[in-house]
Every structure is written in C-alpha cells, then in structure tokens.
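Before any comments, here is the structure.
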Amino acid sequence: MPLIRVLASLLILQLSYGKSLDNGAKAITSLDRIIGGFECNPSEHRSLVYLYNSAGFFCSGTLLNHEWVLTAAHCNREDIQIRLGVHNVHVHYEDEQIRVPKEKLCCLSTNNCTQFSQDIMLIRLNSPVNYSEHIAPLSLPSNPPSMGSVCCVMGWGTITSPEVTYPEVPHCVDINILHIPVCQAAYPTMSGKNILCAGILEGGKDSCKGDSGGPLICNGQIQGIVSWGRFPCAQFLEPGIYTKVFDYKDWIEGIIAGNSNVICP
C-alpha cells in the first residue's frame, strides 16, 4: 500500500521503504528528490529555503515575500526551523538568516495538514527576512504552465536512487510539464485535481527523497510544489506529482493579505 516518501535517516527503521504494492508495482512515496541534475548556481536559488528540526533536514520551501514561505503540507513538523540563504549546508554565508514559524496554515485548516490531498502549506515567519545577495523571493504564477514547458525543480534531496546519497549543495534538474493522463496511467487511483504532472517520460531525471516542499520553477515563477511519486525515482513513464500553485493562488494571496475567510480550491 502507499507509503509516505520520508527521509531515510528519520524513518527507515519504522517503514518498509520501497516495499512493493499488492499488485507488484513500486511503492508510492513522498518527500521527493533530485536525480539526473546538477549543482544549482547559488544565484539561481535565492528563494529556496531549508527546513529542519532536531532530527535534521526534512524538506525545502520557497520564500514568497519578507514574511511568508510556501511548502508542502506533508512537510509539517514540530519545532521547524527555516534557513534562508543556504547553498552548502556546512558553510554559512554572512547573509544567512534563520527563522521559525509564527503561524502555519494548510488548505484544509490550520491544524489539519494532510499528506497528499491539498498538499500545500504556508508558513508565516516570526520576523521579516532581509533580502540580500543570497536571499530573494520568488513570484507566484501569472498563468498556469503550458504543456511541454521546461521547468526546473531543485532541492537537497538524494542524487541517487534506490541508493540514497544526500548532497551538501542543492541540485537542479530540468523536466517537462506533462499531460495529466500520463500520470493517471502511472498512478490509476490518483485524482487529477489541483496537481501538475512533470518529469521526463524516458526517465533519468526526477525529484527524489528529501526534495519535498521545494519549488518547480517555470519562467521565473513557482508553478509547482514537490509532492509525491514512485520510488525508486526517475523511472520510465513514472513522472512526479506536484501541487499546482496556480490553482491555489487566490488562497495564498488571501492568506498573506490577512483574509482568514478565503476559500481553498
């Protein structure tokens, strides 16, 4: 049955990671990954944030403005800390900043963050972030992405699969926006609502363990949030599933504007 794609260092003892499904298919998991990519240029990921707690790194997110970060709902944890302006996780830039959540809001309710359904979460920071050489926001989408668009997904997730190798620096990989039926063929029970299907049909490039919550960027705008997919990653005809940010744009802008009554799609 489906398993949540979790960071192996956190839950490998509790979960049968990568276990086969009843029908012989590979396990559907979450907390995604970068396979087949390259080290990101520090100037190209100024909005990328690093989420961690006492157990270590677990997700990425995206800075939207001085006070708000966007990530996946299944990245919700206790005692989240947020590093901004990070490239090499062992090296601290002078302009690096650390914040904690003042408020966490999920689409269903402030206290009910789900794993896959409406996999989106806003984090309000405890104090505003100062923009700098290594820290800048990313724009929300003005329009949904076109089919076939080449977009970049990034994060500190494993760069090998099924073996797990976590890099010190974020990796980026270019993938394509695909038609929803492509993902429905790979995952017959999934809903096609409020998601993007993205990847490379022949395999070899994908997000993977540790990339969840990070951005899928198309033409300089965040169009997707890494949500879930198959493990091992980057397999033939098995793209990844991303939360479709454009469908949540009104909700995001309403929450940021202070409208607690805004309706989630």
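Every residue gets a Cβ built from N, Cα and C, even glycine.
Don't expect the noted substitutions in this model, because it carries the original residues.
The shown structure was predicted, so the numbers you read here are calculated from the model rather than taken from an experiment.
Cβ neighbour count for HIS74 (active site, charge relay system) (all protein chains, 10 Å cutoff from its Cβ): 25. Swiss-Prot lists HIS74 (among others) with the feature active site, charge relay system.
Its Cβ taken as reference, ASP119 (active site, charge relay system) is surrounded by 27 other Cβ atoms within 10 Å in the chains shown. Among the features that Swiss-Prot reports, active site, charge relay system is placed at ASP119 (among others), with the record citing similarity to another entry.
Of all Cβ atoms in the protein chains displayed, 33 besides its own lie within 10 Å of the Cβ of SER212 (active site, charge relay system). Per Swiss-Prot, the feature active site, charge relay system maps to SER212 (among others).
Per Swiss-Prot, domain 'Peptidase S1' is recorded for 34-257, and the stated evidence type is sequence analysis.
What Swiss-Prot says about the mutagenesis result for CYS106 to Val is this: Is less stable than wild-type enzyme. Counting every protein chain shown, 20 other Cβ atoms lie within 10 Å of the Cβ of CYS106 (mutagenesis position).
Here Swiss-Prot notes a mutagenesis experiment, CYS152 to Ser, with the remark: Is less stable than wild-type enzyme. Long-range Cβ neighbours of CYS152 (mutagenesis position) (same chain, at least 6 residues apart, Cβ-Cβ under 8 Å): GLU44, CYS172, VAL173, ASP174, ILE175, LEU216, ILE217, CYS218.
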Three-state secondary structure, SER212 (active site, charge relay system) (per DSSP)
coil
Roughly how many Å separate the Cα of SER212 (active site, charge relay system) from that of CYS106 (mutagenesis position), to the nearest whole number?
15
